[in-house]
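Feature table excerpt (Swiss-Prot):
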- Gln104 to Ala: IgE-binding is retained by the immunodominant epitope (MUTAGEN)
- Gly105 to Ala: IgE-binding is retained by the immunodominant epitope (MUTAGEN)
- Arg107 to Ala: Loss of IgE-binding by the immunodominant epitope (MUTAGEN)
- Gly108 to Ala: Loss of IgE-binding by the immunodominant epitope (MUTAGEN)
- Glu109 to Ala: Loss of IgE-binding by the immunodominant epitope (MUTAGEN)
Amino acid sequence: AALLVALLFVANAAAFRTTITTMEIDEDIDNPRRRGEGCREQIQRQQNLNHCQYYLRQQSRSGGYDEDNQRQHFRQCCQQLSQMDEQCQCEGLRQVVRRQQQQQGLRGEEMEEMVQSARDLPNECGISSQRCEIRRSWF
């Protein structure tokens with residue numbers, strides 16, 4: 001009789017098994033880290049870091065630029081970088097420097113100034129403590 005009661009108890013418990021389903025609601029759908037977007041897509045989404053390009057171009061020139069305009073490009077560059085994964089920030093900045101070198105034919109001291117500024121941009125923006133690895137020999 002005790003065996004029959006135990007079997008009934010087990011059968012009854014099995015009949016009332018509960019299934020719990022959890023769902024994660026992704027409210028941050030615009031965040032590239034959540035979408036698993038690659039660097040190329042992130043860079044394109046940020047207009048190829050056009051504000052970083054303007055800012056770095058002004059940084060590499062001695063004088064002859066509007067300081068308010070430069071600050072605005074710096075802020076917008078930081079905004080663009082903040083929307084990207086850390087490793088993509090550096091890749092994007094390498095592309096900016098490469099593009100500037102090709103378009104403007106930068107050499108010597110101007111090129112060195114641009115490379116130095118680009119290396120430190122994520123840190124200067126306060127979005128990363130990293131220093132991007134950008135070598136002049138790559139260009």
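Glycine is no exception: its Cβ is also placed from the backbone N, Cα and C atoms.
Just so you know, the substitutions we noted aren't modelled in this structure.
Bear in mind that the values here come from a model prediction, so they are computed numbers and not experimental data.
Give me the structural setting of these features: burial, nearby parts and distances.
Taking the Cβ of Gln104 (mutagenesis position) as centre and 10 Å as the limit, one finds 14 other Cβ atoms among all the protein chains shown.
Remark: Gly105 (mutagenesis position) has no non-local neighbours by Cβ distance under 8 Å and separation of at least 6 in sequence.
Taking the Cβ of Arg107 (mutagenesis position) as centre and 10 Å as the limit, one finds 11 other Cβ atoms among all the protein chains shown.
Residues near Gly108 (mutagenesis position) in space but far in sequence (CB under 8 A, at least 6 apart, same chain): none are found.
Note on Glu109 (mutagenesis position): other Cβ atoms within 10 Å of its Cβ, all shown chains, come to 10. In this structure, Glu109 (mutagenesis position) is part of a helix by DSSP.
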